[in-house]
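Participant: Here you go, one structure.
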Amino acid sequence: MALLSAMKLQGRPPPISSNLNPNSKPAGSDSVSLNASEPGSERKPRKFSSQLNRWNRARTLRSGAKLDSTITNGSNNTTGPMRPIESSSRTDVSTLDSDVSSSSNGVSEADMTAAKSIYIVSDGTGWTAEHAVNAALGQFDYCLVDRGCPVNTHLFSGIEDGEKLMEIIKQAAREGAMVIYTLADPSMAEATMRACKLWKIPSLDILGPITESISSHLGTNPSGLSRGITNSSLNEDYFKRIEAIEFTIKHDDGALPENLEKADIVLVGVSRTGKTPLSTYLAQKGYKVSNVPIVNGVDLPKTLFEIDPRKVFGLMINPLVLQGIREARAKSLGLGSSFKTKYSELGSVKEELELAKKIFAENPTWPVIEVTESAIEETAAVVLRLYDERQSNRAMPRISKSY
């Protein structure tokens, strides 16, 4: 008890076992073990690096590779996706109730509160649910990192068998996890909802309400087939994405300027404004993208000013941020001091950005997007919104013309 009190005062939950086997011993046995070594030998909480910002730390915690792990299984940390337990072949919800209730007694209250888990279950790739969960967790970074309430997410994809589904839900009940699911098969979704309600598991169906609303709006029933699984047929969209990716790779960093007319989107900006990763992201959505660098002393290709201006987008960034990015880039490449001065010196950076502003001012039909504090996904969303508006000759209402 004294040891537990000391650990609570330090703000650290006691270590717990990750053994979730239905036959695990009750609390108080070997399934929950406390370190009874001398206080001086206790592991001190790891201090976070000043180089690691809150967002990255939170994502590290959510991925399961915790910065200060408290969940142990023997001597090994539990990392990576968890797998369903192999204990029962029964799939009926009502007959599994007693099994879960009896085995959950082997997990103590401390086990349930030390770390929170979210199970993501999908009959496809799980991409939709996983990204929705990560987006929502982004609202809790202040708690996940600084207030010591880490959350682990575990993805179970390709779950099309009722037996496997029930095993996952049983495991979630034992661990006290939340279940978030996208199951296209109505019977699977219904079974999940009933099981979670029976065992008092917090759960959320991401796909169901949206599908029902669209079904009502269209006046037709959904197919109930999952999308994005590995054995899905290769359709036109798949080959369109492959073609777009191949095109984008070949036309990176100003290559083959004679083909700019063939691109759906053309990105223009100075070095290290994120043109290449943004191009790749857009290509994965099926858009052929070329990007053209703005460099002092190098003329832009004439074809850039001859193509449809509705497909051209400029990228702008804060000079201090750009300088930091370039310094890190030069250091990683082991470049000489003379190149570093020309490439990452603040005066040179500002000079290039002034040149970019001048070019953008001379071409007012090109939207200029500020990328300093934007993630690739956020910038891509702005590009695609503007692209759609310009291609369809319609403008969506917006609060500001600042992108």
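Numbers here mean position along the shown chain, with the first residue as 1.
Every residue, even glycine, has its Cβ placed from backbone N, Cα and C.
Sequence annotations record features per position, and here Swiss-Prot assigns ADP binding site to Gly269, Val270, Ser271, Arg272, Thr273, Gly274, Lys275, Thr276. Mutagenesis annotation in Swiss-Prot: Ser122 to Ala, described as No effect on phosphotransferase and kinase activities; the structure shown retains the original residue. Here the residue is the original one, while Swiss-Prot reports the published mutagenesis Asp123 to Ala with the comment No effect on phosphotransferase and kinase activities. Under the heading of mutagenesis, Swiss-Prot lists Tyr238 to Phe and annotates it as follows: No effect on phosphotransferase and kinase activities. Asp252 to Asn appears in Swiss-Prot as a published mutagenesis result, with the remark: No effect on the interaction with PPDK, but loss of phosphotransferase activity and partially reduced kinase activity. Here Swiss-Prot describes Ser271 to Ala as a published mutagenesis experiment; the accompanying note says: No effect on the interaction with PPDK, but loss of phosphotransferase activity and partially reduced kinase activity. For Ala283 to Thr, Swiss-Prot lists a mutagenesis experiment annotated as follows: No effect on the interaction with PPDK, but loss of phosphotransferase and kinase activities. A mutagenesis experiment is reported in Swiss-Prot for this position, Pro293 to Ala, and the note states: No effect on the interaction with PPDK, but reduced phosphotransferase and kinase activities.
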Participant: Restricting to the chain of Gly274 (ADP binding site) and a gap of 6 or more, list residues whose Cβ falls under 8 Å of its Cβ, or answer none.
Facilitator: Leu315, Val371, Ile376, Thr379
Participant: Could you tell me which three-state DSSP class Tyr238 (mutagenesis position) falls into?
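Facilitator: Its secondary structure by DSSP: helix.
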Participant: Looking only at DSSP and grouping its letters into three states, which state does Ser122 (mutagenesis position) belong to?
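Facilitator: SS state of Ser122 (mutagenesis position) = strand.
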Participant: Give the number of CB atoms, excluding that of Tyr238 (mutagenesis position) itself, located within 10 Å of its CB.
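Facilitator: By my count, 12.
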Participant: Which residues of the same chain, at least 6 positions away in sequence, have a Cβ lying under 8 Å from the Cβ of Ser271 (mutagenesis position)?
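Facilitator: Non-local contacts for Ser271 (mutagenesis position): Pro293, Val295, Arg326, Tyr343, Glu352.
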Participant: Please list residues from the chain of Thr273 (ADP binding site) whose Cβ is under 8 angstroms from its Cβ, counting only those at least six apart in sequence.
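Facilitator: In sequence order, Leu315, Met316, Ile317, Leu322, Val371 meet the Cβ cut-off.
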Participant: Out of Arg272, Lys275, which has the highest number of nearby Cβ atoms, where nearby means within 10 Å of its Cβ, if these are the binding-site residues?
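Facilitator: Output for this query is Lys275.
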